[in-house]
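Inspection log for the structure reproduced underneath, given as structure tokens.
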Amino acid sequence: MANNSVMMKKKLEGKVAIVTGGASGIGEATARLFVKYGARAVVIADIQSELGRSVAESIGKERCSFVQCDVADEEQVKSMIEWTATTYGGLDVMFSNAGVLNSAAQTVKDLDLPLFDKVMRVNTRGAAVCVKQAARKMVELGRGGSIICNAGSSAVRGAHGVTDYVMSKHAVIGLVRSASMQLGAHSIRVNSVSPMAVATPLTRNQGISTPDDVQKFLMPFISLKGVPPTAEQVAEAAAFLGSDEAAFVTGHDLPVDGGVLCMPFLLGSA
């Protein structure tokens, strides 16, 4: 039993990974878990410089670094990926996780287009930039790799609000499916994780800041009872997709949502 535990903890042994949006929430949980599972190096890429450096230092500077990076700026992403590959001798896993969510209702009739552009810039353009540049580096290195995007449960259905966010996440699924087909010849796998909302800095804009908020507003729509959603659960899914355990998995969206897709989800009408 002990041997199995040790093996599981080393599922990412020797791998070099990048986690965008890694300074908080799901990204932070993933960076910590990747190191726990034996990753040789994890680079946190985020615009939150002070917080990102603090997280990297708490994980350990010998295994974790921080690079300030705006994921929608292609030159910054390209530079960050080049620095990672040069510093650590490769790139095995890219987790495109950075995202934003407006506090406005953003219904179709009242869609604020400047806010819409902000969401699409980070969630859709940012994901495309990260996938593109990671793919280029992985093809150049010639040893395959795993690219993971954070799509979300909003990526496969509509909603009564946050139209811009829903649209941005639908686009991520299209990106994952297309990239998986195009990059398979290079032994590069492309998948996504789709969490239900957990209490992270992102969800605060929608009034979900604590586990109690999750319990009140979201759990009624989840079929699995007694298991509150956490960032660590999503991190485990990302670790699986980044590891050799998922060696024959590509083009897949892995829901981490407690069965929310099995039930009506009418946000705002409860």
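A Cβ is built for glycine as well, from the same backbone N, Cα and C atoms used for every other residue.
Original residues fill every noted site, and no substitution is shown.
Swiss-Prot lists 21-27, 46-48, 70-71, Asn97, 165-169, 198-202 with the feature NAD(+) binding site, giving experimental evidence as the kind of evidence. In this view, Asn97 (NAD(+) binding site) is surrounded by 30 other Cβ atoms within 10 Å of its Cβ, with every protein chain counted. Asn97 (NAD(+) binding site) carries neither a helix nor a strand DSSP state and counts as coil.
Among the sequence features in Swiss-Prot, the mutagenesis site Asn150 to Thr is noted as follows: No effect on catalytic activity. The Cβ of Asn150 (mutagenesis position) has 28 neighbouring Cβ atoms from other residues within 10 Å, across all protein chains displayed.
Around the Cβ of Ser154 (mutagenesis position), the number of neighbouring Cβ atoms within 10 Å comes to 22. Record note (Swiss-Prot) on the mutagenesis of Ser154 to Leu: Abolishes catalytic activity.
According to Swiss-Prot, the experimentally introduced change Lys169 to Met is described as follows: Abolishes catalytic activity. Under the three-state DSSP scheme, Lys169 (mutagenesis position) falls in the helix class. Packing around Lys169 (mutagenesis position) is summarised by its Cβ count: 25 other Cβ atoms lie within 10 angstroms of its Cβ, all protein chains included.
Around Met196 (mutagenesis position), the C-beta neighbours below 8 angstroms that are at least 6 residues distant in the chain are Ser153, Leu218, Ile222, Pro229, Val256, Asp257, Gly258, Val260. One mutagenesis experiment named in Swiss-Prot is Met196 to Ser, and its note says Abolishes catalytic activity.
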Secondary structure at Gln48 (NAD(+) binding site), reduced by DSSP to three states: coil
Which listed residue (Met167, Val198) has most other Cβ within 10 Å, given these are binding-site residues: Val198
Secondary structure at Asn150 (mutagenesis position), reduced by DSSP to three states: strand
Neighbouring recorded positions, C-alpha within 10 angstroms of Asn150 (mutagenesis position) - of Ser24, Gln48, Asn97, Met167, Lys169, Val198: Asn97, Lys169
Inter-residue C-alpha distance, Lys169 (mutagenesis position) and Val198 (NAD(+) binding site) (nearest angstrom): 16
Cβ-Cβ neighbours of Gln48 (NAD(+) binding site) (radius 10 Å): 17
